[in-house]
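*Asks:* This structure is in structure tokens; I'll ask about it shortly.
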Amino acid sequence: MKATTYAPFAKPLYVMVKPVGAVCNLACEYCYYLEKANLYKENPKHVMSDELLEKFIDEYINSQTMPQVLFTWHGGETLMRPLSFYKKAMELQKKYARGRTIDNCIQTNGTLLTDEWCEFFRENNWLVGVSIDGPQEFHDEYRKNKMGKPSFVKVMQGINLLKKHGVEWNAMAVVNDFNAEYPLDFYNFFKEIDCHYIQFAPIVERIVSHQDGRHLASLAEGKEGALADFSVSPEQWGNFLCTIFDEWVKEDVGKFFIQIFDSTLANWMGEQPGVCTMAKHCGHAGVMEFNGDVYSCDHFVFPEYKLGNIYSQTLVEMMHSERQHNFGTMKYQSLPTQCKECDFLFACNGECPKNRFSRTADGEPGLNYLCKGYYQYFQHVAPYMDFMKKELMNQQAPANIMKALKDGSLKIEY
């Protein structure tokens, strides 16, 4: 009889792969990763070798304690590697699978998608994440190529190819100072293009100059860096979430899946939220650069958060090191008193540590910059979440909330 698990109490080990490092055909103004190329100026080509690809795939699969293994390919722009690279990766995955089930997901800006790419993704059941920031006016505000030309038209051509070939895809949408002002235009766009799985990523960056040419601040650096102009404000973020939620809860529950709403309901239920930012602890998802360097997190690719290199340490040694364990547990331990006493701690968990550079009303450091927006959102959705939680506990569908709101059996009063 075949065992269904390799270590029943273990968690999967995740390391996201950067096969081209930070190399990209776009130059999005708010990109947090583009400047990471400055960390590797001594490398003439930021391209993962076939030798490293094989070493990583063998070790990554072998380090898993579960029967399912997920590979996540990230950039830079992942499609700047030729299709042959990913075909080779799949051959190696089969070679080293050792009976495990292998899944792949890939994040792309969508501009380089072709029929050939889409056929490959469909035939091999890859999940494709596409970066798109809403309608053309919003998307093209910051997502331009290196010549300063807008990218929306090419992205939509790519999305239409994914649809044509029946590829499973979802959207990663950055919420910034501009598109946050138009939440319903933003949300309705995704419904119009029939995108049923959407992740909102609020952009918050601070500017601190480095000698190597980088200009984005890490959490470990001074807290006084000036906020980047494109950053979404706490008030914008709260209003954005509440406005879209009000539309979604009346019309779209069970039809359109918005990650933050799903994660909020999971936390309301006492389940795992499925996204690191809203979990009590993080640190379970590392990232490996094109040369084998491993970092604590995709948003912490700074020298001070480098765990080592796969040529000198194993993935297990790095991802289960005391240093990485401390990185993950500090998400909770470093919360200020205001957070630990907050009614919505269970739902928020302080969000991502990278955004915790504000001070509380008492002057304590470590408050999330977006706290005010999140608090507004959680306070707003609480009665709806209570209803959906009750439905789930009675083995009923959360989507029943739409009927309850329409027939008046659920009345929300603030």
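Positions of Cβ are set from backbone N, Cα and C atoms, glycine also.
This is the original sequence, none of the listed changes applied.
A quick note: this is a predicted structure, and the numbers were derived from the prediction, not measured.
In Swiss-Prot, a published mutagenesis experiment is listed as CYS24 to Ala, annotated Still contains 4Fe-4S but lacks activity; when associated with A-28 and A-31. The [4Fe-4S] cluster 1 binding site annotation in Swiss-Prot covers CYS24, CYS28, CYS31 and is backed by sequence analysis. In Swiss-Prot, a mutagenesis experiment is listed as CYS28 to Ala, annotated with the note Still contains 4Fe-4S but lacks activity; when associated with A-24 and A-31. Among the features that Swiss-Prot reports, S-adenosyl-L-methionine binding site is placed at TYR30, GLY76, SER131, ARG143, with the record citing similarity to another entry. Swiss-Prot documents CYS31 to Ala as a published mutagenesis change and attaches the note Still contains 4Fe-4S but lacks activity; when associated with A-24 and A-28. Where Swiss-Prot documents CYS276 to Ala as a mutagenesis experiment, the accompanying text is: Still contains 4Fe-4S but lacks activity; when associated with A-282. As annotated by Swiss-Prot, [4Fe-4S] cluster 2 binding site applies to CYS276, CYS282, CYS297, CYS352. Where Swiss-Prot documents CYS282 to Ala as a mutagenesis experiment, the accompanying text is: Still contains 4Fe-4S but lacks activity; when associated with A-276. If you look up Swiss-Prot, you'll see ASP298 marked as active site, proton acceptor. Among the mutagenesis experiments that Swiss-Prot reports, CYS339 to Ala is described with the note: Still contains 4Fe-4S but lacks activity; when associated with A-342 and A-348. In Swiss-Prot, a published mutagenesis experiment is listed as CYS342 to Ala, annotated Still contains 4Fe-4S but lacks activity; when associated with A-339 and A-348. Annotation of the published mutagenesis CYS348 to Ala in Swiss-Prot: Still contains 4Fe-4S but lacks activity; when associated with A-339 and A-342; the original residue is retained in the structure shown.
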*Asks:* Can you figure out which of CYS24, CYS31, CYS339, CYS342, CYS348 (the mutagenesis positions) comes closest in space to ASP298 (active site, proton acceptor), comparing Cα atoms?
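*Replies:* In terms of Cα distance, ASP298 (active site, proton acceptor) lies closest to CYS31.
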*Asks:* Would you list, in sequence order, the residues of this chain other than CYS24, CYS28, CYS31 that have their CB within 8 A of the centroid of the site's CB atoms, where the site is the one recorded for [4Fe-4S] cluster 1?
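*Replies:* Apart from CYS24, CYS28, CYS31, the close residues are LEU26, ALA27, TYR30, TYR33, LEU34, GLU77, ASN109, ARG143.
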*Asks:* Around the [4Fe-4S] cluster 2 site (CYS276, CYS282, CYS297, CYS352), what further same-chain residues have their C-beta within 8 angstroms of the site's C-beta centre?
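*Replies:* My list of surrounding residues reads THR277, ALA279, GLY283, ALA285, HIS299, LYS331, PRO353, LYS354.
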*Asks:* Want to know which recorded positions, from CYS28, CYS31, CYS282, CYS339, CYS342, CYS352, are within 10 Å of CYS276 (mutagenesis position) at Cα; which are they?
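*Replies:* Checking each Cα against CYS276 (mutagenesis position), the hits are CYS282, CYS352.
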*Asks:* In whole Å, how far is CYS342 (mutagenesis position) from CYS352 ([4Fe-4S] cluster 2 binding site) when you measure between their Cα atoms?
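*Replies:* Pair distance, Cα basis, whole Å: 16 Å.
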*Asks:* Rounded to the nearest angstrom, how far is the Cα of CYS24 (mutagenesis position) from the Cα of GLY76 (S-adenosyl-L-methionine binding site)?
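*Replies:* A Cα-Cα distance of 5 Å.
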*Asks:* Near CYS348 (mutagenesis position), which recorded positions out of CYS31, SER131, CYS297, CYS339 have their CA within 10 Å?
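*Replies:* Of CYS31, SER131, CYS297, CYS339, within range: CYS339.
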*Asks:* Out of CYS28, GLY76, CYS276, CYS297, CYS342, which has the highest number of nearby Cβ atoms, where nearby means within 10 Å of its Cβ, if these are the recorded positions?
*Replies:* GLY76
*Asks:* Of the recorded positions CYS24, CYS282, CYS297, CYS342, which sits closest to TYR30 (S-adenosyl-L-methionine binding site) by Cα distance?
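*Replies:* Out of the listed candidates, the nearest Cα belongs to CYS24.
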*Asks:* Restricting to the chain of ARG143 (S-adenosyl-L-methionine binding site) and a gap of 6 or more, list residues whose Cβ falls under 8 Å of its Cβ, or answer none.
*Replies:* LEU26, CYS28, ASN109, SER131, ASP133, PRO150, SER151, PHE152, VAL155
*Asks:* Using an 8 Å cut-off from the Cβ centroid of TYR30, GLY76, SER131, ARG143, can you name the remaining same-chain residues around the S-adenosyl-L-methionine site, in sequence order?
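*Replies:* Here the non-site neighbours turn out to be CYS24, LEU26, CYS28, CYS31, LEU34, ASN109, TYR142, VAL174.
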*Asks:* Quick one: what's DSSP say for ARG143 (S-adenosyl-L-methionine binding site), helix, strand or coil?
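*Replies:* For ARG143 (S-adenosyl-L-methionine binding site) - judged by DSSP and reduced to three states - the answer is coil.
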*Asks:* Using C-alpha atoms, which one of the recorded positions CYS24, CYS31, CYS282, CYS297 comes nearest to CYS339 (mutagenesis position)?
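*Replies:* That would be CYS282, nearest by Cα distance.
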